[in-house]
Amino acid sequence: MESRVLLRTFCLIFGLGAVWGLGVDPSLQIDVLTELELGESTTGVRQVPGLHNGTKAFLFQDTPRSIKASTATAEQFFQKLRNKHEFTILVTLKQTHLNSGVILSIHHLDHRYLELESSGHRNEVRLHYRSGSHRPHTEVFPYILADDKWHKLSLAISASHLILHIDCNKIYERVVEKPSTDLPLGTTFWLGQRNNAHGYFKGIMQDVQLLVMPQGFIAQCPDLNRTCPTCNDFHGLVQKIMELQDILAKTSAKLSRAEQRMNRLDQCYCERTCTMKGTTYREFESWIDGCKNCTCLNGTIQCETLICPNPDCPLKSALAYVDGKCCKECKSICQFQGRTYFEGERNTVYSSSGVCVLYECKDQTMKLVESSGCPALDCPESHQITLSHSCCKVCKGYDFCSERHNCMENSICRNLNDRAVCSCRDGFRALREDNAYCEDIDECAEGRHYCRENTMCVNTPGSFMCICKTGYIRIDDYSCTEHDECITNQHNCDENALCFNTVGGHNCVCKPGYTGNGTTCKAFCKDGCRNGGACIAANVCACPQGFTGPSCETDIDECSDGFVQCDSRANCINLPGWYHCECRDGYHDNGMFSPSGESCEDIDECGTGRHSCANDTICFNLDGGYDCRCPHGKNCTGDCIHDGKVKHNGQIWVLENDRCSVCSCQNGFVMCRRMVCDCENPTVDLFCCPECDPRLSSQCLHQNGETLYNSGDTWVQNCQQCRCLQGEVDCWPLPCPDVECEFSILPENECCPRCVTDPCQADTIRNDITKTCLDEMNVVRFTGSSWIKHGTECTLCQCKNGHICCSVDPQCLQEL
């Protein structure tokens, strides 16, 4: 109900906008004949009178030709057409009777993105295209276009909606897979042929146009209805709603995360800090660490060597080191007995009687220090040492470092006989003359290392280390030698590649019969593997089920080889790669579509009126057929009813729409068969009996350009049945059994879809907006919409036919 209201509203809002004037905006128009600049010098075509005199018309002759847009012209076409879902193909034509040819073709390599074809052999118009899932599709419209008469044809494509008008009459309207116009570079545009060798259109074409606009058929038939928006317009509205829903869901999720973060941020003050030796410093804060000036920048400590000042000291003071500081500062001095002492320094003086007196520099004066007595020593007098700064002797080997010293980080205290001194650790150098502060020596930068060739020097605190270059292994702490990755099996070569050791590395080369860069080698099969086969070894193909042969070129006929046993009411029909059981004439499927044909049941021809009994007979239904019986006592004519007309008993006639089939009436039954071909008869109809055509000009070249077929030969190519008829190749889709199920899938390398019960496995998505999904955030999602599951980064969900289908993207996980 909601979808119908939405559509009516959309028609009211946008319907009037679709009623344009009959003039076409040139930016939306591709006038093919004008842009290709066809003329008298163009081989294979010539200008002739058309349906009207307003534009030029050209006769496409049965001669070799190459009507192909130049690269620049084709790209101009594709710039207007690329990634558009609303366009119309228009053409006025007069096609030669029985000709099968391509009107226009847009293809890249073997991929037909858009090709319009008319088959006079089978009396049908075909549209070949690729869908958004990159699968090839063919829509067949039964219609006699190749009748040597003028026709106006328009094919309007609007998203998944096709409308075919012929002579301003709507002939067909279908819902299909949405065609893709994501045309890659190198795509080609052909007119009147598929390529240089195939699909030659024979006849006259006029007014060949592509209109990239809604309801483009109006340009050809102005009186047609155009008051309501197109399917693409409606799909666009639905898409916008889905996009808005997705934006709303993402915005709500972002808002929820932002609120959570704000709640956490309200509880704390976040600032980048630095921590050094147990002390935390704020951003941009600077401090002195020994002889380094350090700063906290963006949470990282950056230090530089401190540059000490050299101040002028006042009278009775001089520069001296101060405990805990790197640079010298002005310090008071004392002059005593011709020597200079700094504040706090002590000195002993011995009298002539040997009495020791201790002095200390205080307030620029040497003052007497009272003696507090000395501890008893436990060493002989010969091992006792007299000190210059104390009246108390110590034993030899006394630990002066245990008392007090000024040796900082990376400097160690060493005991001398009468005092302690500082010494830099190995690998460090002094920052001042007393060795109290030291810094690391970068042996690598200064060339003071022993690393040899094939190594790289890496500085470490107080030392260095030599690491091996890539492709080398260690001999000792300073040397490395070449590493043969091939012998040690430490290479990345493919199992089908040969490893060759090189200096510092190795090379990988694919073995004969394989191709690739060495790290990845794939088997190479000279003739290729057809029908989905995989090349698994040099010139060895692994064929999919249903095919055999060196190149998987031969279809296995399951029907004739006895692999299949169909029900007695069904015939086995072989298809490329597989088969199916099709109900015999007189039977139809009951809707269960049993694979073996058990679901075939009798058709009551009498009850349904599908019989040929004349009015003077009575129809009796039989299993798989019927009987025309004459009532007792009456003299029946044995006439037949065919296509609403009376055919007399014994009468023979040719079908109106199939000149190659002959029918006869025999006692109320109509029996039809193909014409018997007598190749000895000089008047034999070569159209019906192509096998009787010996002319070389009637032969056909296979699409691969290698195989030559005689007229009448048939073959299968890319899920199409192809036939050579008097030099023309005509291909049509292989018949597939009906798939009466909600969900279907087209397996890879197969031609016909199969039913599946899991909607997430289905290939196609029905664009029914009434089938919605409710996601994990309680947001309504339309069929076809996709989203990233809330709380995840790599789980992609999609609404398919009202079901939520989710999968994890492996590439996304690798990028995290």
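Keep in mind that glycine also has a Cβ here, set from the backbone N, Cα and C atoms.
The noted changes are left out; the structure has the residues it started with.
If you look up Swiss-Prot, you'll see 64-228 marked as domain 'Laminin G-like', on the strength of sequence analysis.
Using a 10 Å radius centred on the Cβ of Asp555 (Ca(2+) binding site) and all shown protein chains, the other Cβ atoms total 18. Annotation note: Asp555 (Ca(2+) binding site) sits in a strand segment as assigned by DSSP. Residues annotated as Ca(2+) binding site in Swiss-Prot: 440-441, Glu443, 459-460, Ser463, 555-556, Glu558, 574-575, Trp578, 602-603, Glu605, 621-622, Gly625.
The domain 'EGF-like 2' annotation in Swiss-Prot covers 440-481 and is backed by sequence analysis. Below 8 angstroms of C-beta separation, residues 410, 425-429, 503-506 of the same chain, each at least six residues beyond the ends of the domain 'EGF-like 2' (440-481), sit close to that stretch.
Under its mutagenesis annotations, Swiss-Prot gives Arg448 to Ala the following note: Diminished binding to ROBO3; when associated with A-450. Counting every protein chain shown, the number of other Cβ atoms lying within 10 Å of the Cβ of Arg448 (mutagenesis position) is 12.
Under its mutagenesis entries, Swiss-Prot includes Tyr450 to Ala with the note: Diminished binding to ROBO3; when associated with A-448. When secondary structure is read from DSSP and collapsed to three states, Tyr450 (mutagenesis position) falls in the coil class. Other Cβ atoms within 10 Å of the Cβ of Tyr450 (mutagenesis position), summed over all protein chains shown, number 12.
Sequence-distant contacts of Arg452 (mutagenesis position), defined as residues of its own chain at least six apart whose C-beta falls under 8 angstroms from its C-beta, comprise Cys466, Tyr478, Ser479, Cys480. Under its mutagenesis entries, Swiss-Prot includes Arg452 to Ala with the note: Diminished binding to ROBO3.
Under a cutoff of 8 A between CB atoms, and with a sequence separation of 6+ in the same chain, Asp476 (mutagenesis position) has no neighbours. The mutagenesis experiment Asp476 to Ala is recorded by Swiss-Prot, whose note states: Abolished binding to ROBO3.
Under its mutagenesis annotations, Swiss-Prot gives Asp477 to Ala the following note: Abolished binding to ROBO3; when associated with A-478. Applying an 8 A CB threshold to same-chain residues 6+ apart, the list for Asp477 (mutagenesis position) reads Met465, Cys466.
Within 10 Å of the C-beta of Tyr478 (mutagenesis position) there are 15 other C-beta atoms, taking all protein chains into account. What Swiss-Prot notes for the published mutagenesis of Tyr478 to Ala is this: Abolished binding to ROBO3; when associated with A-477.
The Cβ of Leu498 (mutagenesis position) lies under 8 Å from the Cβ of Cys508, Val509, Cys510, Lys511, each of these being in the same chain and 6 or more residues away along the sequence. For the recorded site, Leu498 (mutagenesis position), the DSSP three-state label reads strand. Under its mutagenesis annotations, Swiss-Prot gives Leu498 to Ala the following note: Abolished binding to ROBO3; when associated with A-500.
The Cβ of Phe500 (mutagenesis position) has 14 other Cβ atoms within 10 Å, all protein chains considered. Under mutagenesis, Swiss-Prot gives Phe500 to Ala with this note: Abolished binding to ROBO3; when associated with A-498.
One mutagenesis experiment named in Swiss-Prot is Val509 to Ala, and its note says Diminished binding to ROBO3.
Assigned with DSSP, the residues of the domain 'VWFC 2' (638-693) fall into helix, strand and coil as follows: 3 helix, 25 strand, 28 coil. Feature annotation from Swiss-Prot assigns domain 'VWFC 2' to 638-693.
Each residue contributes its Cα atom, and for Asp440 (Ca(2+) binding site) and Arg448 (mutagenesis position) these two points are 13 Å apart. Secondary structure at Tyr478 (mutagenesis position), as computed by DSSP, is coil. Mean pLDDT across the domain 'VWFC 2' (638-693) comes to 87 in this model. Under DSSP, Asn574 (Ca(2+) binding site) is assigned to a strand (E or B) in the three-state scheme. Comparing Phe500 (mutagenesis position) with Asp602 (Ca(2+) binding site), their Cα atoms are 72 Å apart once rounded.
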